[in-house]
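In what follows, a structure is listed as structure tokens, so that the remarks can point back to it.
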Amino acid sequence: MKVAVLGAAGGIGQALALLLKTQLPSGSELSLYDIAPVTPGVAVDLSHIPTAVKIKGFSGEDATPALEGADVVLISAGVARKPGMDRSDLFNVNAGIVKNLVQQVAKTCPKACIGIITNPVNTTVAIAAEVLKKAGVYDKNKLFGVTTLDIIRSNTFVAELKGKQPGEVEVPVIGGHSGVTILPLLSQVPGVSFTEQEVADLTKRIQNAGTEVVEAKAGGGSATLSMGQAAARFGLSLVRALQGEQGVVECAYVEGDGQYARFFSQPLLLGKNGVEERKSIGTLSAFEQNALEGMLDTLKKDIALGEEFVNK
């Protein structure tokens, strides 16, 4: 199983590469790519960690050598948020980066599963889909927007509030991956109940958690370490499913039946071909139903922006 990380010299990329080097199954290959010249050195640094995961690093304009034979490609390349910016302010720079890298994936490893981490995910996934479609290699079961950070944040905040072990809590999060489009389904957490005020406050905190980190880092970056952990969790789940493990479920932002929007984050059963089954979002509370209806315009606009970027 070969995993490629594109944007591997950045804050998310390095954290993700470290976690994959220590946690991928024995015999896996890990390939690191970034435009920055430090990338081969990041691979050498990680190669000294004693795990049976082969690692190589590549830098420069051409990602091809890193992508050859990849089964999973995780894309975290791009610029990070600064205070006062929201994820959509990143669009102008990151849209071009994602388009370029996905074109290279389409050429070199068209059958790979692709996880898009680069923000704004609501839009960059639509860009990736349109690029793959133009290249004639789009498979909607193999393209994912990685929203796992919303899930792990939800798990952490709920566990803190309710005095639970974080590992015991699993909150499904649907919708998209920014602001109001992030919808934690708190009504579906087994064995935990919330007051209306708690639901309102928690939902808001989960939606704004990225901004909390950006402000706390005081201009020195955005959420890189928790995002690295979230991306590793998703990537490792995907690898396990591709290798035939049964019953692997993760939420991610994918193209589905279009009931709510062309792309939508929901629980997915993963398998040997990527998405095996898009699972139902279940019964929503009145608060959640309202929030879902209220976000769809924003989500659809984000998606249209990505489609237009490629097709203009």
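Count begins at 1; order follows the chain as displayed.
Placed from the backbone N, Cα and C atoms, the Cβ positions cover glycine too.
Quick caveat, the model's predicted, so the values are computed rather than measured.
According to Swiss-Prot, the active site, proton acceptor annotation covers HIS177.
Annotated NAD(+) binding site per Swiss-Prot: GLY7, ALA8, ALA9, GLY10, GLY11, ILE12, GLY13, ASP34, ASN94, ILE117, THR118, ASN119, MET227, in sequence order, evidence recorded as experimental evidence. In the structure as shown, the Cβ atom of MET227 (NAD(+) binding site) sits within 10 Å of 25 other Cβ atoms.
Within 10 Å of the C-beta of ASN119 (substrate binding site) there are 27 other C-beta atoms, taking all protein chains into account. According to Swiss-Prot, the feature substrate binding site maps to ARG81, ARG87, ASN119, ARG153.
Per Swiss-Prot, mutagenesis ARG153 to Cys is noted as: Loss of interaction with substrate. A C-beta separation below 8 Å, combined with a sequence spacing of at least six in one chain, links ARG153 (mutagenesis position) to ILE206, ALA209, SER226. In the three-state DSSP assignment, the secondary structure recorded for ARG153 (mutagenesis position) is helix.
Shown in sequence order, MET1, LYS2, VAL3, CYS109, ALA112, CYS113, VAL239, LEU242 are the residues of the chain, 6+ apart in sequence, with a C-beta less than 8 angstroms from the C-beta of ASP71 (variant position). According to its DSSP assignment, ASP71 (variant position) is coil. For the natural variant ASP71 to Asn, Swiss-Prot gives this note: In strain: EC47, EC49, EC50 and RT272. The structure shown keeps the original residue.
Within the same chain, the residues at least 6 positions away from ALA106 (variant position) whose Cβ sits under 8 Å from its Cβ are VAL131, LEU132, ALA135, VAL137, listed in sequence order. DSSP assigns ALA106 (variant position) to a helix in the three-state reduction. Natural variation at this site is recorded by Swiss-Prot as ALA106 to Ser, annotated: In strain: ECOR 27 and RT082.
Mapped onto three states, the DSSP output places ALA209 (variant position) in helix. Around the Cβ of ALA209 (variant position), 20 further Cβ atoms fall within 10 Å across all displayed protein chains. Swiss-Prot documents ALA209 to Pro as a naturally occurring variant and attaches the note In strain: MB001D.
In sequence order, PRO83 make up the list of same-chain residues 6 or more apart from ALA218 (variant position) whose Cβ falls under 8 Å from its Cβ. ALA218 (variant position) carries neither a helix nor a strand DSSP state and counts as coil. Here Swiss-Prot notes a natural variant, ALA218 to Arg, with the remark: In strain: A8190, E2666-74, E830587, E851819, E3406, EC10, EC14, EC32, EC35, EC38, EC40, EC44, EC46, EC47, EC49, EC50, EC52, EC58, E64 and EC70.
Under natural variants, Swiss-Prot gives ALA232 to Thr with this note: In strain: ECO R37. Around ALA232 (variant position), the same-chain residues at least 6 positions away in sequence with a Cβ under 8 Å from its Cβ are ALA15, LEU16, LEU19, LEU20, GLN23. A helical conformation is recorded for ALA232 (variant position) in the three-state DSSP classification.
Of all Cβ atoms in the shown protein chains, 15 besides its own fall within 10 Å of the Cβ of VAL249 (variant position). Classification of VAL249 (variant position) by DSSP places it within a strand. What Swiss-Prot notes for the natural variant VAL249 to Ile is this: In strain: RT083.
For the natural variant GLN289 to Lys, the note given in Swiss-Prot is In strain: EC35, EC38, EC40, EC44, EC46, EC47 and RT272. Close to GLN289 (variant position) in the fold, though at least 6 residues off in sequence, lies no residue with a CB less than 8 Å from its CB.
What Swiss-Prot says about the natural variant ASN290 to Ser is this: In strain: E2666-74, ECOR 27, ECOR 45, RL012A, RT104 and RT174. Over all protein chains present, the Cβ of ASN290 (variant position) has 11 other Cβ atoms lying within 10 Å.
Quoted from Swiss-Prot for the published natural variant ALA291 to Ser: In strain: EC35. Listed in sequence order, VAL180, LEU183, THR203 are the same-chain residues six or more apart from ALA291 (variant position) with CB atoms under 8 A from its CB. According to DSSP, ALA291 (variant position) sits within a helical segment.
Around the Cβ of GLY294 (variant position), a 10 Å sphere holds 12 further Cβ atoms from the protein chains shown. Looking at Swiss-Prot, the entry for natural variant GLY294 to Ala says: In strain: ECOR 45.
Recorded in Swiss-Prot as a natural variant, ASP297 to Asn carries the remark: In strain: E830587. Neighbour list (ASP297 (variant position), Cβ cut-off 8 Å, at least 6 residues apart, same chain): empty.
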Cα distance, ARG81 (substrate binding site) to GLY7 (NAD(+) binding site), nearest Å?
15
Check the recorded positions ARG81, HIS177 for other C-beta atoms within 10 angstroms of each C-beta and report the one with the most.
HIS177
By a 10 A CB contact count over all chains shown, which of the binding-site residues listed here is most packed: ASN94, THR118?
THR118
When neighbour density is defined as the number of other C-beta atoms within 10 angstroms of a residue's C-beta, which of the binding-site residues GLY7, GLY11, GLY13 has the lowest density?
GLY11
Pull out the recorded positions from the set ALA9, ASN94, MET227, VAL249 whose C-alpha sits within 10 Å of the C-alpha of HIS177 (active site, proton acceptor).
none
